[in-house]
Amino acid sequence: MKVKINEVHSVFAWSWHIPSTSDEDAANNDPIGNDEDEDVCGICRASYNGTCPSCKFPGDQCPLVIGLCHHNFHDHCIYRWLDTPTSKGLCPMCRQTFQLQKGLAINDAHVQKFVEIVSRRREEMIEEGVAEEFVDFDEPIRQNTDNPIGRQQVDTILDEDFLLR
């Protein structure tokens, strides 16, 4: 018996490797237990493995970024969000200061673009005279002298200094 192959059609699938955010997730590396609702961009609600509304094709042209607060977004979505006056430099999901998580290969290519957008937005707000509303990206951890514990992470929404400005 002889077999002649006329055509070959390759089929493949890919997905982003998003580092787990907790020790429990790392210990339980079972993809069956993952919640599908968590695999969407918090801004455009499109799948991470799909594209944002700005892109036509998934992959390197529509990459992800991971915030220090462990929220993930398409890079086009978060940059467009951070460039709006209402964002005030905060994560759209948890309203903490949005910063790229350091030490992740997925974020390395976006650091310079992130710094440029934040700097440009800060300069625009200074010109408009509303720079005090912009959250300082350089100091996400503040010294709390009333607390005997000392340095602590401050939730930006509940920070009294922020509310009084």
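Backbone N, Cα and C atoms are what each Cβ position is placed from, and that goes for glycine too.
So, quick note: what you're seeing has the original residues, none of the substitutions.
Owing to the predicted nature of the structure, the values given are computational and were not obtained by experimental measurement.
One mutagenesis experiment catalogued in Swiss-Prot, Ser10 to Arg, is accompanied by this note: In APC11-13; G2/M cell cycle arrest at 37 degrees Celsius. Secondary structure at Ser10 (mutagenesis position), taken from DSSP and collapsed to helix, strand or coil, is coil.
Swiss-Prot gives this note for the published mutagenesis Cys41 to Ala: Loss of function. For Cys41 (mutagenesis position), the same-chain residues 6+ apart in sequence whose C-beta sits under 8 angstroms from its C-beta are Ser47, Tyr48, Cys52, Asn72, Phe73, His74, Cys77.
In this structure, Cys44 (mutagenesis position) belongs to neither helix nor strand by DSSP; it is coil. Looking at Swiss-Prot, you'll find the mutagenesis Cys44 to Ala noted as follows: Loss of function.
Per Swiss-Prot, mutagenesis Trp81 to Ala is noted as: Loss of function. With a cut-off of 8 Å between CB atoms and residues at least 6 apart in sequence, the same chain places Ile43, Phe73, Ser87, Pro92 near Trp81 (mutagenesis position), listed in sequence order.
Less than 8 angstroms from the CB of Ser10 (mutagenesis position) sits no same-chain residue that is six or more residues away. Residues near Cys44 (mutagenesis position) in space but far in sequence (CB under 8 A, at least 6 apart, same chain), listed by position: Cys52, Pro53, His74, Cys77.
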